[in-house]
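The next block holds one structure in the form of structure tokens; read it before the comments.
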Amino acid sequence: MGAGASAEEKHSRELEKKLKEDAEKDARTVKLLLLGAGESGKSTIVKQMKIIHQDGYSLEECLEFIAIIYGNTLQSILAIVRAMTTLNIQYGDSARQDDARKLMHMADTIEEGTMPKEMSDIIQRLWKDSGIQACFDRASEYQLNDSAGYYLSDLERLVTPGYVPTEQDVLRSRVKTTGIIETQFSFKDLNFRMFDVGGQRSERKKWIHCFEGVTCIIFIAALSAYDMVLVEDDEVNRMHESLHLFNSICNHRYFATTSIVLFLNKKDVFSEKIKKAHLSICFPDYNGPNTYEDAGNYIKVQFLELNMRRDVKEIYSHMTCATDTQNVKFVFDAVTDIIIKENLKDCGLF
């Protein structure tokens, strides 16, 4: 009888120990949700987590990006060529018209993700054309990848035999996120589970079941989107869409107790763009100076003022450049400290 009882006690103690360990593990598990409109930079943040908190990209993984990079480069020059017609811009050299026609034809016939020499030569000639450059300067009037200039101006390096993509090449590459991508890593004694969710409208209905037990939401908005329209709807300004989405998330009853951090991303693109395009394009009431600081701060205030519970709930915001590893490392470190502080506060230890 006694032996049976002590075995039961032992089993009970083991179970208690296991439950305690599980509870501690749960307390140290951080569920992070990356939300934001399409092309705001969510997937680039995920790539940075791999670089900063995992072991980065192996040679094999880098090589897998070549096809994506070539595909992005081709799509970018094709978008510019098509816009030449729509915007009625003349080529600086009329011979480029033939190059453009040849390129359109080749794009339909080559194997996807490859870059034959004849094609890269044509692309390089087109990119140097003054008409193409004038069209590139008007990129906000049509849909063009942010990485267009980065790849097109460096195409010679990208097509060198034996080319291996650099971390920056990988970070700049773009594949539309469909569905939900989970990344796991450890940092500051916490186990992170980060979920990247497709941002375009058709993808958003998949978010809802991710909402259970979220520790922190990182909402990403592209600062540079103030003069752009949606891929899905060319009547809707991207910044307005982003504000609308942020409003519905930060005031959602699901997230009443969830920490929310706002990344105002693409500050590098924004700092160049604001020199040329006035913020009043997006916010007609804005009559402040058209500088990076003033315009950037005005955008930040537009987001933060949407928080209906700002008397009790603080939303932390950061200006970010998702392709800059040091910047992301610094900001994510600050976010982690916020998460630790908020979690300790919840446990009554802070």
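Placed from the backbone N, Cα and C atoms, the Cβ positions cover glycine too.
Don't look for the substitutions in this one, it keeps the originals.
Per Swiss-Prot, GTP binding site is recorded for 36-43, ASP146, 171-177, GLY199, 265-268, ALA322. Taken from Swiss-Prot, the feature Mg(2+) binding site covers SER43, THR177, and the record attributes it to sequence analysis. Marked as domain 'G-alpha' by Swiss-Prot on the basis of sequence analysis: 28-350. The annotation that Swiss-Prot gives for the mutagenesis experiment SER43 to Asn reads: Facilitated GDP-GTP exchange, increasing the levels of the activated GTP-bound form.
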| If you measure ALA322 (GTP binding site) to SER43 (mutagenesis position) at Cα, how many Å is it? | 9
| task | Using DSSP with the three-state reduction, classify SER43 (mutagenesis position) as helix, strand or coil. | result | helix
| query | Given the recorded positions SER43, THR177, which one has the fewest other C-beta atoms within 10 angstroms of its C-beta? | reply | THR177
| task | Looking only at C-alpha atoms, tell me how far GLY36 (GTP binding site) is from SER43 (mutagenesis position), rounded to the nearest Å. | result | 11
| Rounded distance in angstrom between the Cα atoms of SER43 (mutagenesis position) and LYS266 (GTP binding site) | 13
| remark: The predicted model's mean pLDDT over the domain 'G-alpha' (28-350) is 89
